[in-house]
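Per Swiss-Prot, the features are as follows:
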type     : residues                                                                                : note
ACT_SITE : Lys115                                                                                  : active site, N6-AMP-lysine intermediate
BINDING  : Asp32, Ala33, Glu34, Tyr35, Asp36, Ser81, Leu82, Glu113, Arg136, Glu173, Lys290, Lys314 : NAD(+) binding site
BINDING  : Cys408, Cys411, Cys426, Cys432                                                          : Zn(2+) binding site
DOMAIN   : 593-671                                                                                 : domain 'BRCT'
MUTAGEN  : Tyr35 to Phe                                                                            : Reduces nick joining activity by 77%
MUTAGEN  : Asp36 to Ala                                                                            : Reduces nick joining activity by 99.8%
MUTAGEN  : Asp117 to Glu                                                                           : Reduces nick joining activity by 97%
MUTAGEN  : Gly172 to Ala                                                                           : Reduces nick joining activity by 64%
MUTAGEN  : Arg277 to Ala                                                                           : Reduces nick joining activity by 99%
MUTAGEN  : Asp285 to Glu                                                                           : Reduces nick joining activity by 96%
MUTAGEN  : Gly286 to Ala                                                                           : Reduces nick joining activity by 86%
MUTAGEN  : Val288 to Ala                                                                           : Reduces nick joining activity by 25%
MUTAGEN  : Lys314 to Arg                                                                           : Reduces nick joining activity by 95%
MUTAGEN  : Arg342 to Ala                                                                           : Reduces nick joining activity by 80%
MUTAGEN  : Gly455 to Ala                                                                           : Reduces nick joining activity by 50%
MUTAGEN  : Gly489 to Asp or Val                                                                    : Reduces nick joining activity by 95%
Amino acid sequence: MESIEQQLTELRTTLRHHEYLYHVMDAPEIPDAEYDRLMRELRELETKHPELITPDSPTQRVGAAPLAAFSQIRHEVPMLSLDNVFDEESFLAFNKRVQDRLKNNEKVTWCCELKLDGLAVSILYENGVLVSAATRGDGTTGEDITSNVRTIRAIPLKLHGENIPARLEVRGEVFLPQAGFEKINEDARRTGGKVFANPRNAAAGSLRQLDPRITAKRPLTFFCYGVGVLEGGELPDTHLGRLLQFKKWGLPVSDRVTLCESAEEVLAFYHKVEEDRPTLGFDIDGVVIKVNSLAQQEQLGFVARAPRWAVAFKFPAQEQMTFVRDVEFQVGRTGAITPVARLEPVHVAGVLVSNATLHNADEIERLGLRIGDKVVIRRAGDVIPQVVNVVLSERPEDTREVVFPTHCPVCGSDVERVEGEAVARCTGGLICGAQRKESLKHFVSRRAMDVDGMGDKIIDQLVEKEYVHTPADLFKLTAGKLTGLERMGPKSAQNVVNALEKAKETTFARFLYALGIREVGEATAAGLAAYFGTLEALEAASIEELQKVPDVGIVVASHVHNFFAEESNRNVISELLAEGVHWPAPIVINAEEIDSPFAGKTVVLTGSLSQMSRDDAKARLVELGAKVAGSVSKKTDLVIAGEAAGSKLAKAQELGIEVIDEAEMLRLLGS
């Protein structure tokens, strides 16, 4: 007679086998009812013997309790995005760039896949067992969705087969088939629940549930398309070979993956998929085209946040016709005035569209748009609604000219348009309510001053009630004043006050980024902070001095110089410092007096480090007299390459710049 352990092992093995046949091979051998019977038998045995339950059991897909919030997972290898092409000419230009970059006229073959319209995820297996899963997030850090991913039956909790790597990070797309999407919405309408606009939104909403039991009820599925971390094992040296190996281990791969021998075959694949698109049963918005050879991929490298060896060939966006009811003008954080078309609502690609951006005055002139016109609306990339053209043959007689404002629609200040720029801007600065709201929202955001609990709606109310006019006013708020806001009780109000107090202790780089200087993002702010060290030195810097900072050109230097030249901005900064905003004093370093191999050198870090964080490494390098830059140029003296170094390493090699690895960096730091 079999032992309980043997029965459990056999049931789990049988169920995993049938999950593989159903989800990966699309060739089920048993009816659903038989699968359900086996699952019930396993569940009953595990209920009687809970001490024998294993984490990879098919019964353990459903989490037991909701989470309070998602924690973060940092991607060991960044999840990069892809560049897009939208027509054959652009694809052929991409193909030529690839051919030109490869030496010796090497033959290029292409692995072509469907571009699924879902949610990109990363799944980590250790010794074949699923241990974590994360969303793409910002490409560097994503949300921990492990409990939810475990509920998706297409994703194996344990890989099967031989030669499975010790650590394998699989990347792919979670999506919702059309039939499942329609059923979710049908159930929602019947029960008065939330109706989703399209399958992608439904997939994202299902996967980002704090309660995995809800995710388990949604018929999500998954196809894998790539690899991140790979340790303690090997994979084939072609992209297609890797996908086929994934399939052998039990991971689902689309059966539409195709190897193409030429650009002509790629175009034929694209048109065939476009033709079949309505019958696939799930949403796609194009095809993904990748160089098949891993060696060639490595040779081609990366640029910015995308590989040079892959591209997304998007399908033409879906279009509809409707009428322009009116054109209104919105004011953004930097004073940019953007015209927005208010439309007769129309469904485009499954979404009800009632507004579309018109970008600027030049675009209105190019379109020849008048209020009342019949227009063609497109969801560019199936996401952002835009006006494609005016249907002049059906123009009504009572259309009206669109008049671009000469004064800000919010504060009445003059509108100016700098010669050579397409964007018109309000000159009202912080006296403009619209700019004030957006500036304050940026100021408190996570990557800026990081004021926890200070959401957009709170900022809106604070500005509308005239409690806050400048960022410094935020630090004068009391719990009593906040309690008067909508949905803000005494406890929540005190939490916000505490968060503001905590935010006073920041870094020079975060403070600069929070000020919202035009063209100054996080990387530029960090570069300015590292180079000048103190606010006083930065405020006094000339445009010429500012351009000595790595990655700062004449445009950014001018914006920074003009910002600090404006008295109202200096006054706001003084108020912030008076309210207690502060950061650690810089370590004053004279590179000439430091006996260090890094002294006086411009250094760039790339890839992931295993022995210390990037921030710690930067701090140590600066202490030893280095200037740490964000990108590689002819001014770069040294590149430190960690794991999965990408385009920066390739550029350094191209320019003949010295490159060292993490081990050598640590040795030099120790010396």
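Backbone N, Cα and C define each Cβ position, glycine as well.
Just the original residues are modelled here, none of the noted substitutions.
Across the structure, Lys290 (NAD(+) binding site) and Lys115 (active site, N6-AMP-lysine intermediate) are spaced 12 Å apart at their Cα atoms. Reported as a whole number, the C-alpha separation between Leu82 (NAD(+) binding site) and Cys432 (Zn(2+) binding site) equals 38 Å. Within the set of recorded positions (Lys115, Arg136, Arg277, Lys314), the lowest number of other Cβ atoms found within 10 Å of a Cβ is recorded at Arg277.
Separation of the C-alpha atoms of Cys411 (Zn(2+) binding site) and Gly455 (mutagenesis position): 23 Å, rounded to the nearest whole number. The mutagenesis positions listed here (Gly172, Arg277, Asp285, Arg342, Gly489) include Asp285 as those with a Cα within 10 A of the Cα of Lys314 (mutagenesis position). Taking the C-alpha positions, the distance from Gly286 (mutagenesis position) to Lys115 (active site, N6-AMP-lysine intermediate) comes to 5 Å. In this structure the alpha carbons, written CA, of Cys426 (Zn(2+) binding site) and Gly455 (mutagenesis position) are 25 Å apart. Each of the recorded positions Lys290, Arg342 was scored by other CB atoms within 10 A of its CB, and the lowest score goes to Arg342. Here the Cα atom of Cys408 (Zn(2+) binding site) is found 68 Å from that of Glu34 (NAD(+) binding site). Here the domain 'BRCT' (593-671) has a mean pLDDT of 82 out of 100. Across the structure, Arg277 (mutagenesis position) and Gly172 (mutagenesis position) are spaced 20 Å apart at their Cα atoms. Take the recorded positions Glu34, Asp117: by the count of other Cβ atoms within 10 Å of each Cβ, the lowest one is Glu34. Looking only at the recorded positions Tyr35, Asp117, Arg136, Gly455, the one with its C-alpha closest to Asp285 (mutagenesis position) is Asp117. Note on proximity: of the recorded positions Glu34, Lys115, Arg136, Cys432, the one nearest Arg342 (mutagenesis position) is Cys432, by Cα distance. For Gly489 (mutagenesis position), the same-chain residues lying six or more positions away in sequence with a CB closer than 8 A to its CB are Thr483.
Secondary structure from DSSP puts Gly455 (mutagenesis position) in coil.
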